[in-house]
Amino acid sequence: MNRFTAYAALFFMFSLCSTAKEAGFLHPAFNFRGTSTMSASSGDYSAAPTPLYKSWALPSSLNLTTQPPPPLTDRSYYELVQALTSKMRLDCQTVGDMTWRHLSEMLFASWNSVKEVSLKAASVTLWAIINIWFGLYWTLARLITLFLWTFSIEALCLILLGCITSLIYKGALSLSEHLPVFLFMSPLKIIWRAAFSKRNYKNERAVEGYKGFSVPQKPPKSAVIELQHENGSHLGYANCIRLYSGENALVTAEHCLEGAFATSLKTGNRIPMSTFFPIFKSARNDISILVGPPNWEGLLSVKGAHFITADKIGKGPASFYTLEKGEWMCHSATIDGAHHQFVSVLCNTGPGYSGTGFWSSKNLLGVLKGFPLEEECNYNVMSVIPSIPGITSPNYVFESTAVKGRVFSDEAVKELEREASEAVKKLARFKSLTDKNWADDYDSDEDYGLEREAATNAPAEKTAQTNSAEKTAPSTSAEKTALTNKPLNGQAAPSAKTNGNSDIPDAATSAPPMDKMVEQIITAMVGRINLSEIEEKIVSRVSQKALQKPKQKKRGRRGGKNKQNSLPPTSTQSTSGAPKKEAAPQASGSAGTSRATTTPAPEAKPSGGKNSAKFTPSWRIKQQDSAGQKPDLKLNSKA
């Protein structure tokens, strides 16, 4: 039965398709709009879709007549099925739209409800958490307050014990972290130092085959001083130089600083080297430049000497000074060449010579380091002074020709300058953990404290005389010319020229203070000076010199004795031949401009005879006095 029904349905559909094809399936009359006004409930079947007619198929306006719609029975099955399908599709679309609209409204209302409920639930939950948390803290605070109020001493003890326990725990943790590394690395460091840190230099020895000589002679400007141990035994030497910053400094070998005392043979004073502040220190180059405490030059009775930096050292003869049986001896030496960052020197040295300076005339070249341990090296080495702008060299560039016969190349000089600059910057950035450097502890030294107290309590008269001499005498700084570098082996280094004003500024005005302690000491010392007493003494000395009668100088070419007689107002005419030249007071002289070089002027005459007079005397008629005689004109006799 089911199979028969299926076959009947297929036959019915095939018949419909055949009928539609025969009736003109693609005819324009069967192109429906897809809309209908038929209502299923009214039973009006005449409301079939209106076919679309093309413009050529429309009847003319004259033949239009109202015709009733054909009955449905005249339609084909295809048209009926098509109309039914369109109706069903439209009804389904309408029902679907209404269903979707109702579902959307329901979903939107449900979403709003769920959202409101969720927000309320979250708010209630958060406030519950806040209340519980705050309640816990409030309860805990009340309990702690009650506990501290009731058991104050016990609570304090517990807090201290807790802090101590925490510190012990942190210390144990840190120790457990670093102790294995320390135990592992310490033997490696010891092995490394023993294997690769062998010394390449020894401090002193005599050069084989070099025959030197020694003569008794004092160092230039007493610039070489002895370094001693704390017990007074000999240690080495140090040299005083004048820096371009205007300060005086000590230069010595770096290995001579530990436990050393700077000792003066003139004054007998001793100053520990720990009170000196290093402005340059290099263990690799074995040289140190140190600035001392206030008035250390006066305590040691030394003056700053000139020096030559590494970029200007040339080959040639040199000398160095040592102390033998309480007397200074000058020994010969020869600058031979370069040895790595040092200078090779041919000289005979012995134990205790370290730190002594090598001199070319009055210029310091460097300090003695020792001698290299290589087999082929038969000479000593000298540590040179690096060129540090503003400290050991000026900040400007010399406009001169290139230096001839230099020992170091440009690359070696630049390397020395770079190392010196890094060392100075490292010392400037150094700050102790206790905010107090080792150079600030010179007040705690008993020997130096007694020496400084004795120097401070010196007679005020000596200070007044020194100040008055500086006030009355003309400034000699303008009369001094810049010292040039002395020739070495016939080859001279370039010299800095001055224009009358010293290029080296005064230490009190240009040199920056070492630290606040030194500045306070200087301020206290200046505050102790009695300026009123000094001014009175200066005025008294100047007035005494102004009231003194100038002495008449003898003429070397005229002969005879010049007598200065006081004449009455009606004196006779003068027969001296020239008006008297009054001598200016000593304090009225002015400093003249200094020459730009130390070489003799081309117009200067050789020594051996006196220069002629700087003026030519001329005769003038003396005015007639009220009761005097008329002058007789006479000509001077030519000498």
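The count begins at 1 with the first shown residue.
Cβ coordinates come from backbone N, Cα and C, glycine included.
Quick caveat, the model's predicted, so the values are computed rather than measured.
If you look up Swiss-Prot, you'll see 207-399 marked as domain 'Peptidase S39', on the strength of sequence analysis.
DSSP gives HIS255 (mutagenesis position) a helix state. Where Swiss-Prot documents HIS255 to Leu as a mutagenesis experiment, the accompanying text is: Complete loss of viral genomic or subgenomic RNA production.
Annotation source Swiss-Prot lists active site, for protease activity at HIS255 (among others).
Of all the Cβ atoms in the protein chains shown, 24 others lie within 10 Å of the Cβ of ASP286 (mutagenesis position). One entry in Swiss-Prot concerns the mutagenesis experiment ASP286 to Ala. Its note says: Complete loss of viral genomic or subgenomic RNA production.
Sequence annotations record features per position, and here Swiss-Prot assigns active site, for protease activity to ASP286 (among others) based on sequence analysis. Under the DSSP three-state reduction, ASP286 (mutagenesis position) is assigned to coil, being neither helix nor strand.
The mutagenesis experiment SER354 to Ala is recorded by Swiss-Prot, whose note states: Complete loss of viral genomic or subgenomic RNA production. According to its DSSP assignment, SER354 (mutagenesis position) is coil.
Residues or ranges marked as active site, for protease activity in Swiss-Prot (evidence: sequence analysis): SER354 (among others).
Straight-line distance linking the Cα atoms of SER354 (mutagenesis position) and ASP286 (mutagenesis position), rounded to a whole number, equals 10 Å.
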